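The substrate binding site annotation in Swiss-Prot covers A12, 74-75, Q169, 187-188, K214, 226-233. In Swiss-Prot, a mutagenesis experiment is listed as E185 to A, annotated with the note Highly reduced catalytic activity. In Swiss-Prot, a mutagenesis experiment is listed as T187 to A, annotated with the note Highly reduced catalytic activity. For Q220 to A, Swiss-Prot lists a mutagenesis experiment annotated as follows: Loss of catalytic activity. Quoted from Swiss-Prot, the note on the mutagenesis of D225 to A is: Loss of catalytic activity. Still able to bind substrate.
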Amino acid sequence: MRKLGLIAGGGALPVELASHCEAAGRAFAVMRLRSFADPSLDRYPGADVGIGEFGKIFKALRAEGCDVVCFAGNVSRPDFSALMPDARGLKVLPSLIVAARKGDDALLRRVLDEFEKEGFEIEGAHEVMGEMTLPRGRLGKVSPAPEHMADIDKALDVAREIGRLDIGQGAVVCEGLVLAVEAQEGTDAMLRRVADLPEAIRGRAERRLGVLAKAPKPIQETRVDLPTIGVATIHRAARAGLAGIVGEAGRLLVVDREAVIAAADDLGLFVLGVDPQERP
């Protein structure tokens, strides 16, 4: 198996991927993005790199013998005027700015194009860990009740529509009312906003109501930016009074699956995977 270069942003996903590769005996190195990557990744071979340091990243990947790369983790859209790119990054910067004006997906595709031009193959996180995506059906012991089905349906519709508009990947619906949609703030911040809403229009621990739906954008570069949930998502959804989470089977990453199942079961939330081509 070819050596993997993990381009690591923030969050738990890069940490789990590194642990998986280590346990599976797959050779890998980690390119740790400054200000984003988890400090626990420092123990692995690789390099600390900045977002605009394309030359340093390519040099480090080749020095480590990597010919396949996987992008994982959260990275905020940069302030291009404040970037400090290296010489290689300076050549790429104008095209990145143009792509960014077209949306996040166009920006990601432009970054991938640059890596592929350098001869690196792109491998998605779900390809590195095949068992990482949400399966079809219930994940854990809790099932949605009949009264949740309409919210599941509408939340998925809203999530898919904002994805079509390249706005975000998530939406929260409670008893037919759209409580929130995700944009640049991300899912965690969206759920915090829901938790701050009056209990009269959302659920609570004693009577859970409402659904978080996450869905990829129709034109999304799935090798890089599949929607993701983890243990923190479960806890924030619970604090917001939600009844559960729904996503498209095979198109939602579940980070630390066993811990997600345990947290959802303990808090009484359902996690449901639906066929991307069907309504639940």
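Yeah, the Cβs are placed from backbone N, Cα and C, and that goes for glycine too.
For the recorded site, V231 (substrate binding site), the DSSP three-state label reads helix. DSSP assigns A12 (substrate binding site) to coil in the three-state reduction, placing it in neither a helix nor a strand. For the binding-site residues A12, I229, V231, the ranking by surrounding Cβ atoms (within 10 Å, all protein chains) places I229 first. Checked against I229 (substrate binding site) by C-alpha proximity, the mutagenesis positions E185, T187, Q220 yield T187 as the nearest. Among the listed mutagenesis positions, namely T187, Q220, the Cβ with the most fellow Cβ atoms inside 10 Å is that of T187. E185 (mutagenesis position) falls outside any helix or strand according to DSSP and counts as coil.
T233 (substrate binding site) has T187 nearby among the mutagenesis positions E185, T187, Q220, D225, counting only those with a Cα within 10 angstroms of its own Cα. Nearest by CA distance to K214 (substrate binding site), out of the mutagenesis positions E185, T187, Q220, D225, is T187.
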